[in-house]
Amino acid sequence: MGARASVLSGGELDKWEKIRLRPGGKKQYKLKHIVWASRELERFAVNPGLLETSEGCRQILGQLQPSLQTGSEELRSLYNTIAVLYCVHQRIDVKDTKEALDKIEEEQNKSKKKAQQAAADTGNNSQVSQNYPIVQNLQGQMVHQAISPRTLNAWVKVVEEKAFSPEVIPMFSALSEGATPQDLNTMLNTVGGHQAAMQMLKETINEEAAEWDRLHPVHAGPIAPGQMREPRGSDIAGTTSTLQEQIGWMTHNPPIPVGEIYKRWIILGLNKIVRMYSPTSILDIRQGPKEPFRDYVDRFYKTLRAEQASQEVKNWMTETLLVQNANPDCKTILKALGPGATLEEMMTACQGVGGPGHKARVLAEAMSQVTNPATIMIQKGNFRNQRKTVKCFNCGKEGHIAKNCRAPRKKGCWKCGKEGHQMKDCTERQANFLGKIWPSHKGRPGNFLQSRPEPTAPPEESFRFGEETTTPSQKQEPIDKELYPLASLRSLFGSDPSSQ
């Protein structure tokens, strides 16, 4: 960061930090904006050291300005940052970004007027293209500088890392600024993989070339001396034209920008490829119940860039779908902001929604609205703290106990109604589930059989002689008594009917 921070000196840095991002806004430029700009320039294969001088900033602005119409918001922010930095280097007093852009536009208009005046003075009315990579040498001839390996490497790396995501299109537009059809074909030929996408791109180029030939038929008759032939669709695509012919068309008066035309065809094909590689529709982008609003906005705008629609339609999608497809928590907040809220206000308002702090606040608000204590106890599901309603044993009414009863004292036991004892000494027992008093002290309880079943077989003594009939019956009693001891039966049921 030290190297990037050395772009401005002490006094220049103070001026930098006083310039506002927006007219009338509170936010001002910081050192982090310079660090971000230098990193973005490295992504675009541009030397960040150019930021240290005003001339370097002017060169960068000249490269970025043609791409502002088709570039992304990041590219526009980079252009604005470098424009303000240029004004600081030039010691031009500006208060905000808009004022810096106006100063640069005014300076560019002055330089154009000077160039036109100089051309009029020298009698040269032809306007010659000075776009890189076609430059004018010392002899005044227009020569072509081949595209650098560094630019090709940056393009290949973008395709390998991003595949064909929406940000590939502005990157291609920036790297191919002012390129000839031969340079554009070199960039396309360096793409090793994604041959299916390359085949789709070739088909789109062939369709556009055929449309060009249909709209621009060849004029009959010979070509006048000193005149160039009109380019066909295949000439624009660089397949049937030489580099010298391409330079001639681009520098002719009036010029035929074959490079820009071919570049427009390629971008049209890239848009189709991006749509194929991004099959998700903007209508399917919805915020998850626990997804941060910032991540949802990132997914939304990434998918929106792949949509093939006009800017008016995209603005309508942003205003409508961004709020409509948010989760219920964020949707409530966004609707409260109103339709005129900016994206910055939305992200600030929805920051932290879905986290533990937000859930705690929602729960606290819900609990504060509940004022009935009985409702709180029902929500907790805990009934142990609820008091049972008391009932007086003397008068039978609820709300007080017998000790505090004002009615005449009832005589006798409060349980059975008999006199001679109190309720604590009452011997009456409650009825069991069969409706009978238990234990009854009258034999077995009610859920036992009250009589034994009689055997259906004939008695044993009918099969024996007279002298042996009395012996088994005498021995049967002690056996029964040993099997069912009276002590254990009394402990369970009170008394045994066999002992009675």
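Every residue gets a Cβ built from N, Cα and C, even glycine.
No noted substitution is present; original residues retained.
For the mutagenesis experiment S9 to A, the note given by Swiss-Prot reads: Loss of ability to fuse with target cell membranes and infect host cell. Of all Cβ atoms in the protein chains displayed, 9 besides its own lie within 10 Å of the Cβ of S9 (mutagenesis position).
In the three-state DSSP classification, S67 (mutagenesis position) falls within a helix. Listed in Swiss-Prot as a mutagenesis experiment, S67 to A is described as follows: Loss of ability to fuse with target cell membranes and infect host cell.
S72 (mutagenesis position) is surrounded by 17 other CB atoms, counting those within 10 A of its CB over all protein chains shown. According to Swiss-Prot, the mutagenesis experiment S72 to A carries the annotation: Loss of ability to fuse with target cell membranes and infect host cell.
Annotation of the mutagenesis experiment P166 to A in Swiss-Prot: Loss of infectivity. Of all Cβ atoms in the protein chains displayed, 21 besides its own lie within 10 Å of the Cβ of P166 (mutagenesis position).
All chains included, 21 other C-beta atoms sit within 10 angstroms of the C-beta of I169 (mutagenesis position). The annotation that Swiss-Prot gives for the mutagenesis experiment I169 to S reads: Loss of infectivity.
Annotation of the published mutagenesis P170 to A in Swiss-Prot: Retains infectivity; the original residue is retained in the structure shown. Cβ neighbour count for P170 (mutagenesis position): 19 (other Cβ atoms within 10 Å of its Cβ, all protein chains included).
The mutagenesis experiment N189 to A is recorded by Swiss-Prot, whose note states: Reduces binding to human NUP153 and CPSF6. Reduces infectivity to non-dividing cells. Retains infectivity to dividing cells. There are 10 other Cβ atoms within 10 Å of the Cβ belonging to N189 (mutagenesis position).
For the mutagenesis of N189 to D, Swiss-Prot gives this note: Reduces binding to human NUP153. Does not affect binding to CPSF6. Reduces infectivity to non-dividing cells. Retains infectivity to dividing cells. The structure shown keeps the original residue. The secondary structure of N189 (mutagenesis position), as reduced to three states from DSSP, is helical.
Shown in sequence order, the list is empty: the chain has no residue 6+ apart in sequence with a C-beta less than 8 angstroms from the C-beta of N206 (mutagenesis position). What Swiss-Prot says about the mutagenesis result for N206 to A is this: Loss of binding to NUP153 and CPSF6.
One mutagenesis experiment named in Swiss-Prot is N206 to D, and its note says Loss of binding to CPSF6. Does not affect binding to NUP153. Retains infectivity to non-dividing cells.
Swiss-Prot documents R305 to A as a published mutagenesis change and attaches the note Does not bind FG repeats of human NUP153. Loss of infectivity. Counting every protein chain shown, the number of other Cβ atoms lying within 10 Å of the Cβ of R305 (mutagenesis position) is 17.
One mutagenesis experiment catalogued in Swiss-Prot, Q308 to A, is accompanied by this note: Retains infectivity. In the three-state DSSP reading, Q308 (mutagenesis position) counts as coil. Within its own chain, Q308 (mutagenesis position) has N271, R275 as residues 6 or more apart in sequence whose C-beta sits under 8 angstroms from its own.
Checking Cα-Cα distances from P170 (mutagenesis position) against the mutagenesis positions (S9, N189, R305) with a 10 Å cut-off leaves nothing; none qualify. Classification of P170 (mutagenesis position) by DSSP places it within a helix.
Non-local contacts of S67 (mutagenesis position) by the CB criterion (under 8 A, 6+ apart in sequence, same chain) comprise L75, P170, S173, A174, E177. Taking the Cα of R305 (mutagenesis position) as the reference point, the closest of the mutagenesis positions S9, S72, P166, I169, N189 is P166. If you measure from the Cα atom of I169 (mutagenesis position) to that of S9 (mutagenesis position), you get 36 Å. When the alpha carbons of S72 (mutagenesis position) and P166 (mutagenesis position) are compared, the span between them is 10 angstrom.
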